[in-house]
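Asks: Take this structure first; my questions come after.
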Amino acid sequence: MVAENQPGHIDQIKQTNAGAVYRLIDQLGPVSRIDLSRLAQLAPASITKIVREMLEAHLVQELEIKEAGNRGRPAVGLVVETEAWHYLSLRISRGEIFLALRDLSSKLVVEESQELALKDDLPLLDRIISHIDQFFIRHQKKLERLTSIAITLPGIIDTENGIVHRMPFYEDVKEMPLGEALEQHTGVPVYIQHDISAWTMAEALFGASRGARDVIQVVIDHNVGAGVITDGHLLHAGSSSLVEIGHTQVDPYGKRCYCGNHGCLETIASVDSILELAQLRLNQSMSSMLHGQPLTVDSLCQAALRGDLLAKDIITGVGAHVGRILAIMVNLFNPQKILIGSPLSKAADILFPVISDSIRQQALPAYSQHISVESTQFSNQGTMAGAALVKDAMYNGSLLIRLLQG
């Protein structure tokens, strides 16, 4: 039995080691082979073999390092080679699809958005494939070697098998085999992740939580959810990685949620619910500066910052409810920081202190007293979240090995 399993075990070790070496070169380059051996804790012979394969595949290149005062032969460092390797990053949201070409450094080559009707005679899968085909036709002169496709979207998703069980907004989606269909259509690997979880990964790799080992990221938008980074890794990355705080009950007598329950956090804290509440309460607050203008998240935040009592009360109410749920999560995960991704962050001076106070009042002091509550660096727009999926696939070696094999 051991002999039968041995080749697979060896392949996994090779993938893990190659990914670790690539990550070090990407993050620290130019870096010498000697330093790679020390940092990766691999034998010099192993480093030599891995680097040789990457050089032959044009995934890394050598660079002379000139050291001040050194008259001898310049040291040779390694850096990643990214410009000739592209991937498609795609994001599906309510009524819109974003498509972008990026190189392996995550640098944007071209990006555009197209309307994606919520209802159509054609199934959503067919329309997605059509948008991808047309995008490649429009930008074929800019396209280098296509390595992969990264897709982020809301819904209930089996990320490991690439199946979208359900999606909000697109009612015709049921057990959509998105990953398999696109891989067969394009011939490249497809990586799929919930948009909130992918955004959490992007912040950890490139943004506000870079370098932190334990992070909770909460998104308050049309939907409410959270992603968790624990010990440097996305929680449940291979399955349903979204933490469904939006469907945690906060009011048993509250409004019915689309999940079937009553009084979920999402029915109180989502952007749509907040604006609905503000509109309702405007009739009882004739002095509010929200009168006489379109009621939007921006106008609500601006009014709150200017001291409008109604706007402040609504935003602080959201903060208290979110903080109460976060206090439970803090007790479970003991994070270093909490990130908030929301259009309500325009009123961060009001929202964030309420969230912080709620956490400190209701979570264990040892876990909560040093936590910082900060805004995300990126917004949940565009295709940056998809870049995190490809970067992660290079770092864990799964995509890297495929590129090395040609």
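Cβ coordinates come from backbone N, Cα and C, glycine included.
Keep in mind that this structure shows the original residues, not the substituted ones.
As annotated in Swiss-Prot:
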BINDING   His247, Cys257, Cys259, Cys264  Zn(2+) binding site
MUTAGEN   Arg52 to His  Shows increased expression and forms larger colonies
MUTAGEN   His86 to Arg  Can be bound and inactivated by MtfA
MUTAGEN   Phe136 to Ala  Decreases association with PtsG EIIB domain
MUTAGEN   Cys257 to Ser  Strongly reduced activity; when associated with S-259
MUTAGEN   Cys257 to Ala  Strongly reduced activity; when associated with A-259
MUTAGEN   Cys259 to Ala  Strongly reduced activity; when associated with A-257
MUTAGEN   Cys259 to Ser  Strongly reduced activity; when associated with S-257
MUTAGEN   Arg306 to Gly  Forms dimers but not tetramers; when associated with G-310
MUTAGEN   Leu310 to Gly  Forms dimers but not tetramers; when associated with G-306
Asks: State which of the following mutagenesis positions has the fewest other Cβ atoms within 10 Å around its Cβ: Arg52, Cys257.
Replies: Arg52
Asks: For Cys264 (Zn(2+) binding site), what is the secondary structure state per DSSP, taken as helix, strand or coil?
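Replies: Note: Cys264 (Zn(2+) binding site) is in a strand by DSSP.
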Asks: Run through Phe136, Cys257, Arg306 for me and report the mutagenesis positions whose CA is within 10 Å of the CA of Cys264 (Zn(2+) binding site), in sequence order.
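Replies: Close mutagenesis positions: Cys257.
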Asks: Using DSSP and three states only, what is Arg306 (mutagenesis position)?
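Replies: In the DSSP reduction, Arg306 (mutagenesis position) maps to coil.
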Asks: Please identify which of Cys259, Cys264, Leu310 has the densest Cβ environment, defined as other Cβ atoms within 10 Å, among these recorded positions.
Replies: Cys264
Asks: If one measures from the C-alpha of Arg52 (mutagenesis position) to the C-alpha of Phe136 (mutagenesis position), what distance in angstrom results, rounded to a whole number?
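Replies: Approximately 32 Å lies between the Cα of Arg52 (mutagenesis position) and that of Phe136 (mutagenesis position).
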Asks: Which residues, sitting 6 or more apart from Phe136 (mutagenesis position) on the same chain, put a CB under 8 Å from its CB?
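Replies: Looking at Cβ-Cβ distances below 8 Å from Phe136 (mutagenesis position), excluding near sequence neighbours, one finds Leu88, Leu143.
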Asks: Within 10 angstroms of the C-beta of His86 (mutagenesis position), what count of other C-beta atoms is obtained when all protein chains are considered?
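Replies: Excluding its own Cβ, the number within 10 Å is 23.
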